[in-house]
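**Student:** Before anything else, here's the structure in question.
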Amino acid sequence: MPSLRQKVTTYFRQLSFIAEPREGRRRASEHEDDDGSFITKYLEGRMQRQFVEGPEIYNGQNPTDMPVLKLDTYEAGNCSITAACTGPDEGLTGIKRSKLHLSTSFADDIDFIDTQQENDDCYGVRRSTPPVQVATQNSTRLTSKFGRPPAGPRRQSSAEQPSGSASASGMRSRKNSKSSIANLAAASAGTDAGKANSDQNNRNVLNAKTEVSTDGDPNSERERLLREAVSNQGGSDPAALIAGVENWRMECDFAYGISVSLYETNMLTKEPMGNPIADCYGMVVRGDSAAMAMADGVNWGDGARLAARSAVHGCLDYLDRAVFGQALECRATTTQEVFVSLLRSLWEGHGCILEVGGALSTLTIAVVLPLDGAPGKYVVCSCNVGDSLGYVYSKKHGVRELTQASHDISSMRDMRDALGALGPADGNKPELSNLTFSMTCIESGDIVFLTSDGISDNFDPVVGKFAEAWTPDVKLQTSGHVKPANLAPKRQNKSASAIYARLHPSTPPTRPARQSKAESPPNNAPSRPKYMRSQTLIEPRQGLVSAPPPSVVPQRIPKSISGLPLVTGPQRHALTLYRLEDLLSYGINGTFSPCVSARRLCHLLIDFVRMITSARRKTLEQRELFYKLSTGPDGAKREVQLNRMQHRAARKRVVDSSAFVALPGKLDHATVMAYTVGGGEEHNNGNENGDGGAISPVLQSKEFKETNF
């Protein structure tokens, strides 16, 4: 039985509801109905983010364009590795490269990937825009040192490479044989006198600053020591080690990666279409620092997978020797040194692709290092080519795209264009039209994650069919409840009585004048008492009674004929980040707590893209695309298996249909790799609590409810 307090409270609520005007209640219900989607709130300008603005993201096209920050000491060497992972399958370990064993005496004759060569015409880079002319000679010299690509495959088999190819092209090739080293030493000894000055100019300053140092600077001595240290490390490690790692299955909660195929499963072979997965990722964590690399092979096939694995293999192996080497000369002290090493590792990945004969691949590299004089503060430096993107998630600042400058957010780009790629894009030259360096400051607990376009594109509101791109050829939805163009002519809108009165006019009847009634005699009896309004009435809110001012009325968003809101390029990019924020902060069904581990983040992203593309997969897994009904000689109908060409034709017919185009999502290879900053320090505490080593299960799409995205 309800208590007295409950009865009084219910009575007050009833009084408040009765006293509220009907117009106010109707407006309140309409406001609640329009408040369901954050996309609508963002487009109407009513969205209130609970995140504060994060640190600035710096970007540039050259290592000298980036600000210089001093780094704190960090752990290096093979013994300091706390986590390492690669994939899918064997990942970068599927590439077997024979390393060149060199001694210190041949350090100056190493064909470093960033050394300026005499024949600059052989090392041009294909770019969509002409290179910027640098005014000063020093800047030109520094740029040429940073951006020199290799002219061709660094190693070829003896059957494919002619003996005189190296001398004919004017390039020193790196071969894994003692005779090659002897020939290289003899050739260099014969030309030492003529190349003394050019060799001095060709030395790269790894400890680069904004101004190029003059001859005689101690940096030249540091450069010589660095070259010797990097070359000696190549022959000191066992052949089984790749990037200094012996066991690549050391993933954990703070360092994790997943790669899956979103394509449909072939009903006959029981394998996903598009195999093998042409993505590759690799990550090495040393204490509070990490090196990450993500590659996405262009198109399908073994060539694309080989290119992705080679790119990750080459860049991580170089970073292991140049940034995380055993020697002190191989450890970076400023962020500019890190960017120089990132660019060199990118070219090393390109050279590895040419060595193994791979196709094209995108590449995104990120290095997380601690900042000097700021405990708990870190910096992430990245270099990317193509459409594999990098992000930073923080419970304080939300989601920020680290590689935002690599693509134009103000335009509606074609999702099928990778924008750039390593490998033989133009002869033996890569496509570096969107080569971008990025940097931002992060804190302990933030999560840095790299994704392929199979992840990032499926968070796009246009790809997810939550909105439509506002292009010049799109048709807008007309506003208003009544369409004047569909109304009948005025004469046809007349009623039958109105038409009859118009055709048969008559004099309307006149109404007699009213007479005033006599006044009633005064009544001296006491009148009935009038009840006053209850003083316990709870007055309704002012905003529900009175109409809102014109400035508060949300702006009407333009919509297409299909009813979807139209978004511009910047709005499209912002909504992509907001969807990532919403997923990582509240989960798929909006009831989870913010994501705190790299493992959980990877599973959330993979589960989301699986869900949003499930309709397309189910459509392409229909039995009619693999079998057809055929009538036999006895007149009985039976199923006949389609051959490969017939299946391709049937699949293409379904994919090109308007019904399939209207389905949300994009079928692709989806890969994500994440690292929790400073996670290695808290790893032991997590294991003591009993949840540090728990493996999150791969959740299926059917276990989730629909989200209010």
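Backbone N, Cα and C define each Cβ position, glycine as well.
Substituted residues are absent from this model; it holds the original ones throughout.
Pulled from Swiss-Prot, these are the listed features:
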- 259-503: domain 'PPM-type phosphatase' (DOMAIN)
- S345 to G: In RNA edited version (VARIANT)
**Student:** Kindly assign S345 (variant position) to one of the three DSSP-derived states: helix, strand or coil.
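**Tutor:** Reduced to three states, the DSSP call for S345 (variant position) is helix.
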**Student:** 10 Å Cβ neighbour count around S345 (variant position)?
**Tutor:** 29
**Student:** Averaged across the domain 'PPM-type phosphatase' (259-503), what pLDDT does the model get? Just tell me the whole number, please.
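**Tutor:** Result for the domain 'PPM-type phosphatase' (259-503): average pLDDT 86.
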